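Peer 1: Questions regarding the structure given below will be posed in turn.
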Amino acid sequence: MRGSGPRGAGHRRTQGRGGGDDTPRVPASLAGCYSAPLKGPLWTCLLLCAALRTLLASPSNEVNLLDSRTVMGDLGWIAFPKNGWEEIGEVDENYAPIHTYQVCKVMEQNQNNWLLTSWISNEGASRIFIELKFTLRDCNSLPGGLGTCKETFNMYYFESDDENGRSIKENQYIKIDTIAADESFTELDLGDRVMKLNTEVRDVGPLSKKGFYLAFQDVGACIALVSVRVYYKKCPSVVRHLAIFPDTITGADSSQLLEVSGSCVNHSVTDDPPKMHCSAEGEWLVPIGKCMCKAGYEEKNGTCQAPSPVTNVKKGKIAKNSISLSWQEPDRPNGIILEYEIKYFEKDQETSYTIIKSKETSITAEGLKPASVYVFQIRARTAAGYGVFSRRFEFETTPVSVAASNDQSQIPIIAVSVTVGVILLAVMIGFLLSGSCCDCGCGRASSLCAVAHPSLIWRCGYSKAKQDPEEEKMHFHNGHIKLPGVRTYIDPHTYEDPNQAVHEFAKEIEASCITIERVIGAGEFGEVCSGRLKLPGKRELPVAIKTLKVGYTEKQRRDFLGEASIMGQFDHPNIIHLEGVVTKSKPVMIVTEYMENGSLDTFLKKNDGQFTVIQLVGMLRGIAAGMKYLSDMGYVHRDLAARNILINSNLVCKVSDFGLSRVLEDDPEAAYTTRGGKIPIRWTAPEAIAFRKFTSSSDVWSYGIVMWEVVSYGERPYWEMTNQDVIKAVEEGYRLPSPMDCPAALYQLMLDCWQKDRNSRPKFDEIVNMLDKLIRNPSSLKTLVNASSRVSTLLAEHGSLGSGAYRSVGEWLEAIKMGRYTEIFMENGYSSMDAVAQVTLEDLRRLGVTLVGHQKKIMSSLQEMKVQMVNGMVPV
């Protein structure tokens, strides 16, 4: 906070408008005004133009408490002394008043002119902003006024719960700031009919009372106050991940993040309430968690929608004992309709109803009573579940005819004949099906079960073919028991037939639903493309498509689809989502969600220094949440690195790359060999290198390296050290140094992840909790690791990168492609490598090295030189 009182005010200068193509010019019709004296018509014309050009809508995250441009009546402001500030009353083309105030006592000494606003309610906001638009005369353009003319004015505020507390003494007001103009106008500007309008914004907080007054003090300037806008900022209500986050007023501190819990949209649920964080600038940051649509509903445009009800039902043939109906598919099926459920009952007997299921849009209900009214309702079922029933439709069966009533004597004969026929038919069916009864679920029952209870045949077949998809089941997978509600990772390699694993965990997609647009990379087995996926009844989605190259072997196909078998078991917002596979046509494809920003390491390198610490922590939190999910399922990733994290346009990070098989060989580089090449050991825990012991704890070590990559914006871990040197240094206790400008809390978490004893490393759920605490308390991230402690944890020698490897400062700078700074270094006394080795980050800024990327490159090289100069540092 800035300011001279007990409460301060930050300030931000937004714009000043002056000459050039964008400069507003006074219309020719008003040119006559400018030949008038300074006071009166001249200012009136000038200010009228200014006001008309600045009636702009406020951004959606700003809520106005006062806008003098929109007040229709009297502002109620008070000026004293009365011959100081003067209100100029004009109207625009719609006859709405334009409120402007001017003062120009530049020829008189000791000016002290005050303009007081009426009481302004803060509406619960603890930090408010004041936007001023004004014009100011250049003192040099006023003959005879140089000794007394000023080019600034002062702004004050006073907090009060009293709406009528105008009796405030001058010394009770707290100064917000002295306001100066970016541009002032001269006599020449008046001749050219050019208006120069300044815009200044200041903020005040924290506020503790219900409202406040503003005051403007003139001390001898020639100024016109065109408009005053007072507002606070909020994070506007938004729906994110099927959760509604309400309007949230920002906090009092400019660095404060407010944690806000969201509520799930209708027909969606979650285990833990989703959260987002409202920044001081009115932006939603760091989304955590999401809601999921309930069974029977599907996500569409931020809502959970069920299949729309059947609305158009037509009656077909109606008889005394049956009614035939037909209907049209719902307007919004929200997916492929699998079947319809028809519920009907005799009117006024709703408790006794019958259900018919049909895959067609027509049915015939039989066995009804003559001359009776029946009520029908229909609903559709998709893969997401059932929709809502339609409204009730009533139809009446026909009465019994007279001829039929005279033939009642024939009914017993017909009934006996039908009964005998049914029994004979049941006996025949029983003998025919007795050998296959066990296959359909009757167990050891003999053929007699079919004879004695013909209905069992139907039930047996129904339970096999018509099993309710929502019924809870217990599955056995190659010796693994999968209980309802317990998600456990199942290794696809335990399946005798790998294709079974693919079909178990991945959805088959028709190739015709996929449109490939462009190639975005090359994978281990073929090209990686971006494209679109359009499934029937669903909206089109952008997707990434991995293809299997032509001429593949069966083993390559099995390995390629193995990743889909793994990925298909995961369902988490921070794990890459598998849309499905194409295996019944060529090319064989794996289809996943599309992540616009690609791999995290490349993205960070392209955007070096562009994110706040909170945004970086939000990325790390997402990765940790994804890894916690994998750890809870019993899955060990083994290859966690920034290159295997994908990031979308909302900066949400998702763990990917589940398809690599790893075999540790006797390699001089101590690398893991895979089908696609070698994975460097820089991300791998020491026990995994030495004993092939991969656990969630070894993933935690890798996560610490990912943290280092993120905070250093994609820098290569251990720089150009060889793998052998890295293994040796880590075994001896050396650890990576803190990245530049790294919060101490984050670096300490990295060191915790790099504990040699894997049992001493934090669990992923603990890491998520630690990062949540940092996000809720941003001030804890302000303490940075100092330069000396950064060097103390540096790794052992980096070969020939020390100061002795370069003969001059110029040669060193050229070697790291920073030769442009050679002359600056020499001019400031850094003429030897020994002198250069003592340079700090502050020195670089003082020398004019302002680009963050250049600072990092030079400091990294200097740190490496220091390592060689001390010839081995103290282990962690």
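A Cβ is built for glycine as well, from the same backbone N, Cα and C atoms used for every other residue.
Under the heading domain 'Eph LBD', Swiss-Prot lists 62-240. The domain 'Protein kinase' annotation in Swiss-Prot covers 514-775. According to Swiss-Prot, the feature ATP binding site maps to ILE520, GLY521, ALA522, GLY523, GLU524, PHE525, GLY526, GLU527, VAL528, LYS546. Among the features that Swiss-Prot reports, domain 'SAM' is placed at 804-868. The note that Swiss-Prot attaches to the published mutagenesis LYS817 to Ala is: Strongly reduced binding affinity for SAMD5 SAM domain. Record note (Swiss-Prot) on the mutagenesis of VAL852 to Pro: Strongly reduced binding affinity for SAMD5 SAM domain. According to Swiss-Prot, the mutagenesis experiment LYS856 to Ala carries this note: Strongly reduced binding affinity for SAMD5 SAM domain.
Looking at the shown structure, what environment does each listed feature sit in?
Peer 2: GLY526 (ATP binding site) falls outside any helix or strand according to DSSP and counts as coil. The Cβ neighbour count for GLY526 (ATP binding site), using a 10 Å radius over every protein chain in view, is 19.
In sequence order, LYS857 constitute the residues six or more apart from LYS817 (mutagenesis position) in its chain with CB-CB distances below 8 Å.
According to its DSSP assignment, VAL852 (mutagenesis position) is helical. Within 10 Å of the C-beta of VAL852 (mutagenesis position) there are 14 other C-beta atoms, taking all protein chains into account.
Note: LYS856 (mutagenesis position) has non-local neighbours ASP608, SER712, TYR713, GLU715, MET740, i.e. same-chain residues 6+ apart with C-beta under 8 A of its own C-beta.
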Peer 1: Could you please provide the mean pLDDT value for the domain 'Eph LBD' (62-240)?
Peer 2: 87
Peer 1: Between the Cα atoms of VAL528 (ATP binding site) and VAL852 (mutagenesis position), what distance do you get, rounded to the nearest Å?
Peer 2: 33
Peer 1: On a simple 10 Å Cβ count over all chains shown, which one of the binding-site residues ALA522, VAL528 is most densely packed?
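Peer 2: That would be VAL528, with the highest Cβ count within 10 Å.
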Peer 1: Tell me, how many other CB atoms lie within 10 A of the CB of GLU524 (ATP binding site), whichever protein chain they belong to?
Peer 2: 18
Peer 1: Express the distance between the Cα positions of GLY526 (ATP binding site) and VAL852 (mutagenesis position) as a whole number of Å.
Peer 2: 37
Peer 1: Select the closest residue to VAL852 (mutagenesis position) from the following binding-site residues, measuring between CA atoms: ILE520, ALA522, GLU524.
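Peer 2: Going through ILE520, ALA522, GLU524 one by one, the closest to VAL852 (mutagenesis position) is ILE520.
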Peer 1: Within 10 angstroms of the C-beta of ILE520 (ATP binding site), what count of other C-beta atoms is obtained when all protein chains are considered?
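Peer 2: Excluding its own Cβ, the number within 10 Å is 14.
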Peer 1: Taking DSSP three-state, what's ILE520 (ATP binding site) in: helix, strand or coil?
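Peer 2: The three-state answer is strand.
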